[in-house]
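J.: I have a structure here, written as structure tokens, and I will follow up with some questions on it.
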Amino acid sequence: MNTPTTGSHPARYPSAAAGEPTLDSWQEPPHNRWAFAHLGEMVPSAAVSRRPVNAPGHALARLGAIAAQLPDLEQRLEQTYTDAFLVLRGTEVVAEYYRAGFAPDDRHLLMSVSKSLCGTVVGALVDEGRIDPAQPVTEYVPELAGSVYDGPSVLQVLDMQISIDYNEDYVDPASEVQTHGRSAGWRTRATGDPADTYEFLTTLRGDGSTGEFQYCSANTDVLAWIVERVTGLRYVEALSTYLWAKLDADRDATITVDTTGFGFAHGGVSCTARDLARVGRMMLDGGVAPGGRVVSEDWVRRVLAGGSHEAMTDKGFTNTFPDGSYTRQWWCTGNERGNVSGIGIHGQNLWLDPLTDSVIVKLSSWPDPDTEHWHRLQNGILLDVSRALDAV
């Protein structure tokens, strides 16, 4: 990446002392402002290795020409609790912003943008013929026989078109997503919780119907289990081998792991904004990274084309993007720009703008995990910056 020179931003970034986070509070404000950048100090984590590269250091870019088009951009970034923001056009960083106390080489938790990384690894294995998307999940993981995954295909898991008894309420301690997190070590385990992620996945039930979208974080961890089974690698090793080592990343990524060493594929990856932008660059380059091909052009084409709009039931998404869909672990807007995004709670975005050959990364620490208010503000920024790029 080629980056122009600039200065810094004065906004205050809270310290650990301001929050004193615990295992049960680190995801909540104000603790999350610190914890999202220091997750390895809260939850056991493993390195997702990059390959050694001899790359020059990068100077920090400013908001520059983008700010000329959007004079209130920095204010909007501050209002939406932005920790890191980056715009990559082609191979040039044309805009970059970091809150005071957060540096370009700091990692940030991606939350569910991690899902898009997992989907990409699955795509690489589909290209190799090691995973057949049409095959049932239990062809690869027979331990899931008798669960809700006994019958659905790998593609239905990728596209989240399975009816599952899984409440994705991030603030309800009785919800399945909270039990999932406790089993993975993200919170203190309660009496009766499954011992680890593998065991948790085998407990999931549902009516067995398919074809209608239901967002469910467990699906991604099932995909990671399939990845482990067909490669013989731990998921963290597969993520390195099939994606991260090919990006010429500045730093290793990290991923949280449970007591068995299973990587929290659906939400546990942390990396720098610049390295996440490299993932987007690879997608816009047809699946090719500096270290070699990651996924086929056909896989990328299918992601950028979007999935089944008829299957989409997420009104929060379609209220903003009426033609939106979800496919292969990516959110597809269906808008005139063809924007596609990896999205994570608390304001994480990896946004692709094919019209301008640009990638936008926004990493944040919203005080609420997942509300229409914050998504509306966030999507407004991403769309306005995309349109501003037309004139840059």
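Cβ coordinates come from backbone N, Cα and C, glycine included.
Nope, none of those substitutions made it into this model, it's the original residues.
Keep in mind that this is a model prediction, so the values were computed, not measured.
Checked Swiss-Prot, it gives:
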ACT_SITE  SER112  active site
MUTAGEN   GLY181 to Asp  Enhances activity
MUTAGEN   HIS266 to Asn  Enhances activity
J.: Could you say whether, by DSSP, GLY181 (mutagenesis position) belongs to a helix, a strand or a coil region?
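T.: Helix, per DSSP.
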J.: Among all protein chains shown, how many Cβ atoms are found within 10 Å of the Cβ of HIS266 (mutagenesis position), not counting that one?
T.: 27
J.: How many neighbouring Cβ atoms, not counting its own, are there within 10 Å of the Cβ of SER112 (active site)?
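T.: I count 22 other Cβ atoms within 10 Å of it.
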J.: Does GLY181 (mutagenesis position) have same-chain partners at least 6 apart in sequence with Cβ under 8 Å from its own Cβ, and which are they?
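T.: When sequence neighbours closer than 6 are ignored, GLY181 (mutagenesis position) has ARG187 within Cβ distance under 8 Å.
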J.: Give the distance between the Cα atoms of HIS266 (mutagenesis position) and the residue listed as 'active site', rounded to the nearest whole Å.
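T.: One finds 6 Å between the Cα atoms of these residues.
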